Amino acid sequence: MPAIGIDLGTTYSCVGVYQHGKVEIIANDQGNRTTPSYVAFTDSERLIGDPAKNQVAMNPRNTVFDAKRLIGRKYDDPKIAEDMKHWPFKVVSDGGKPKIGVEYKGESKRFAPEEISSMVLTKMKETAEAYLGESITDAVITVPAYFNDSQRQATKDAGHIAGLNVLRIINEPTAAALAYGLDKNLKGERNVLIFDLGGGTFDVSILTIDEGSLFEVRSTAGDTHLGGEDFDNRLVTHLADEFKRKYKKDLRSNPRALRRLRTAAERAKRTLSSSTEATIEIDALFEGQDFYTKVSRARFEELCADLFRNTLQPVEKALNDAKMDKGQIHDIVLVGGSTRIPKVQSLLQDFFHGKNLNLSINPDEAVAYGAAVQAAILSGDQSGKIQDVLLVDVAPLSLGIETAGGVMTKLIERNCRIPCKQTKTFSTYADNQPGVSIQVYEGERAMTKDNNALGTFDLSGIPPAPRGVPQIEVTFDLDANGILNVSAKEMSTGKAKNITIKNDKGRLSQAEIDRMVNEAEKYADEDEKHRQRITSRNALESYVFNVKQAVEQAPAGKLDEADKNSVLDKCNDTIRWLDSNTTAEKEEFDHKLEELTRHCSPIMTKMHQQGAGAGAGGPGANCGQQAGGFGGYSGPTVEEVD
């Protein structure tokens, strides 16, 4: 059973598999190689991917996207407050965690970001299963290199809820470097800078690639909250202001108008990557008012100027951390859809004194490509190209504990290789102190109050002794997923305590994960029931229209009038029933089909036999077969719905 690689993106996701010595990026049921990270809830069903994004203007409040901007964060995170201004769906606090509120089948529901992401992951899993023709459980999932511990852990939980065994969480730029290194058959030692600007996150990583098989990450930097959506937001604000100026109407109060404007803005942004001007035309945008305008590339660049410039700071930081200067970088590789923006490219090129940028890998698919390779390696694939690949990644943030006076004492420095393990000895702060509280933080600031708290645990039962005498050994063990285990041991008694940092405030408990796994299965069952219902409805519709058409077109004398009227009456009754019972259950559709078949089949058979008698294989023969298949319907069960 193959393992798959999934690029779980803010706006789009992508899945790949390594087989027969190469990576296949797998297209979804719509034929697209990337799938929107959207989930929609309606009165009757749940939609994921393209169908969800396609109906967003009709159902903005119940269509959820950007779960990656919520995952592993706390509700009071200022970034979330900023995003909520742009989201049509509701985000509420549930014990300090953000939850998304929607209406589904007439009921109010609340979902954790992990659940929404798990639904997207389930869609990617099903896409791969349909292509490979077998069930899949093992996967590698990618995250931005700058994701912190809680964001990584939450992504792993999302995989678990989707029924996946997550072999490894790997960093997106590292996966892209893997794709680049294997695709280009690099020779010798090369320093490669991966510039990854996607829909919602931004990463820069510098790697040394040796003979195209040893991939060593030297440094990483980034912003987990900068990407194409932020550029869209600037353009939407500009267009909404223009609409208000021209027509004295503020469309911001209307989620549907705002959504249609956002879709047009996103399209215009894409156009501006290849043209210097984009036209926006939206009929009846708000209160019946049409909106026609033009946006020039120069205006778009001015609107996003500070955001574009901000992409260079992490580049500088990554170079400093890797102790390299600009001239030592051999290749600059662009990844992520937003790197198609000409201004982003020109700023980066100027920063590197006119050096050519490498545009040779597909920016939308490179990360999934690398993840698929890593999945094959971890599941023991020994084929030619990948058997020698060794990937050495680094920790994006420093990790440490709080010591007297609120000082951050680091045990693991940022950009140290992972997996890694560090031990330091600490002591008590007061005489006869019976226990110590180990508070774990991540971040680069000197004081813990400015860093991100990951978790706390207490080590008690320390024998009475003067301050500074007891020896407490604290060990940090950072695994290959970038997830931390911390243990503390009092040396004289041998008492020990350890935790996997599960970010008590932000993480899901095991019970919550189990509940979500069960709910995910329940939703999958509901989706399956809905699919079967639609299949039964389509079978009935198809049969009734085929029979009706065959009878209406039957040549004169082939069918007596009474039979013809009897069939037509029955068909018209069924069509009327269909029109007034659109939400009937599968069993009702099946029952109607059976009833209709019982009534029409003998007449159709008679008509068919007469036709065959009149002239074997005459036109009637085909009509009969088309219309009935004599009882059981075996015609097409798919109907195009416009």
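Think of each number as a place in line: the chain as shown, counted from 1.
Cβ coordinates are placed from backbone N, Cα and C, and glycine is handled just like the others.
Swiss-Prot gives this note for the natural variant E189 to G: In strain: B28. Taking a C-beta cut-off of under 8 Å and a sequence gap of six or more, E189 (variant position) has these contacts in its own chain: T208, I209, D210, E211. E189 (variant position) carries a strand DSSP state (E or B).
Neighbour density for I194 (variant position): within 10 A of its CB lie 31 other CB atoms from the protein chains shown. I194 to N appears in Swiss-Prot as a known natural variant, with the remark: In strain: Z(H)1.
Among the natural variants in Swiss-Prot is V567 to D, noted as: In strain: 56H8. For V567 (variant position), the same-chain residues 6+ apart in sequence whose C-beta sits under 8 angstroms from its C-beta are V547, K548, V551, H599, C600, I603, M604.
According to Swiss-Prot, the natural variant P636 to R carries this note: In strain: B28.
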